[in-house]
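J.: Could you have a look at this structure, given as structure tokens, before my questions?
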Amino acid sequence: MKFLVNVALVFMVVYISYIYAAPEPEPAPEPEAEADAEADPEAGIGAVLKVLTTGLPALINWIKRKRQQG
């Protein structure tokens, strides 16, 4: 009988510590932030232009090196 009580106590301690250790769910995104992102399409264009201005010269240099190598 004492063994069963000990097993039950250990189970309770493990279960309670598992409940408290569980991460809290992430908060839902604010609808205003999503609406702002959809309302301003130029923000996306700026990101695309930034990628093009930084990545395009690197791509051109890579193509030039490959042509020179053979």
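Backbone N, Cα and C define each Cβ position, glycine as well.
Since we're looking at a predicted model, the values are computed, not measured.
So Swiss-Prot says this about it:
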- Asn61 to Ser: Increase in cytotoxicity when tested on E.coli and cancer cell lines, increase in anti-inflammatory properties since it inhibits more potently IL-6 and TNF-alpha (but not IL-1 beta) production in melittin-treated cells, and increase in interaction to small unilamellar liposomes (MUTAGEN)
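Looking at the shown structure, what environment does each listed feature sit in?
T.: DSSP assigns Asn61 (mutagenesis position) to a helix in the three-state reduction.
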J.: Just counting, how many other CB atoms are there within 10 A of the CB of Asn61 (mutagenesis position)?
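T.: The Cβ of Asn61 (mutagenesis position) has 10 Cβ neighbours within 10 Å.
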